[in-house]
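Features as listed in Swiss-Prot:
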type	residues	note
VARIANT	F27 to C	In strain: Isolate CUHK-Su10, Isolate TWC2, Isolate TWC3, Isolate TWH, Isolate TWJ, Isolate TWK, Isolate TWS, Isolate TWY, Isolate Taiwan TC1, Isolate Taiwan TC2 and Isolate Taiwan TC3
VARIANT	A68 to V	In strain: Isolate HKU-39849, Isolate FRA and Isolate Frankfurt 1
VARIANT	N73 to T	In strain: Isolate TC3
VARIANT	L119 to P	In strain: Isolate Shanghai QXC1
VARIANT	S154 to P	In strain: Isolate Urbani
Amino acid sequence: MADNGTITVEELKQLLEQWNLVIGFLFLAWIMLLQFAYSNRNRFLYIIKLVFLWLLWPVTLACFVLAAVYRINWVTGGIAIAMACIVGLMWLSYFVASFRLFARTRSMWSFNPETNILLNVPLRGTIVTRPLMESELVIGAVIIRGHLRMAGHSLGRCDIKDLPKEITVATSRTLSYYKLGASQRVGTDSGFAAYNRYRIGNYKLNTDHAGSNDNIALLVQ
């Protein structure tokens, strides 16, 4: 190490040579998360990515707070304070939106840091909830050998005649209704259908399916 406390080029090369393997594994893990960690592909990697995203918020906030406390000068200190306030407000807005979505759907997917759009499909007396990246005007349903898929998500076994008449897509501010449109059976246990959006408003999902009516949402008061 140099007299002024900095490291030399040779010392930097030695550090890189010693940590090359670890750095390679870290980059490989990052590539796997970016390329394969999707909710409709690999649920295990997707959960790891969500945990990583959750941890990034407090770690980033702590970095800016420490940069403000142990500032190099007043300029960097001011920038650190401003960035800490911005990150804190962004983190707070995430929690506000997540709790509003949870109040609407009662699903733990509401705290997904990647998206605040949830697909809700009533099947066999329960509501199956999965995350969506965007809200579409039309949502397709495909049944392949008795297994239902919507928006790339596998939702379980279902026959074409047992498809729900209505599904919903929830955000922190709205609940959109989709009604079953055209459907077509293909073979004995396959088929496809389309759901068209016909209503949108400030509703919350009714998770009580004890009744037999098809209206699965109540207006938020």
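Cβ coordinates come from backbone N, Cα and C, glycine included.
Those substitutions? Not in this structure, it's all original residues.
Here the features listed in Swiss-Prot are placed on the structure.
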{"residue": "F27", "record": "variant position", "DSSP class": "helix"}
{"residue": "A68", "record": "variant position", "DSSP class": "helix"}
{"residue": "N73", "record": "variant position", "DSSP class": "coil"}
{"residue": "L119", "record": "variant position", "DSSP class": "strand"}
{"residue": "S154", "record": "variant position", "DSSP class": "strand"}
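Least crowded of the variant positions (N73, S154), judged by neighbouring Cβ atoms within 10 Å of its own Cβ: N73. Least packed by the Cβ count within 10 Å, out of the variant positions A68, L119, is A68. Cα distances from L119 (variant position) to the variant positions F27, A68, N73, S154 are smallest for S154.
Around F27 (variant position), a 10 Å sphere centred on its CB holds 10 further CB atoms from the protein chains shown.
Here A68 (variant position) is positioned 29 angstrom away from F27 (variant position), judged by their C-alpha atoms. Taking the Cα atom of each, N73 (variant position) and S154 (variant position) are about 54 angstrom apart. In this structure, the CA atom of A68 (variant position) is 47 Å away from the CA atom of S154 (variant position).
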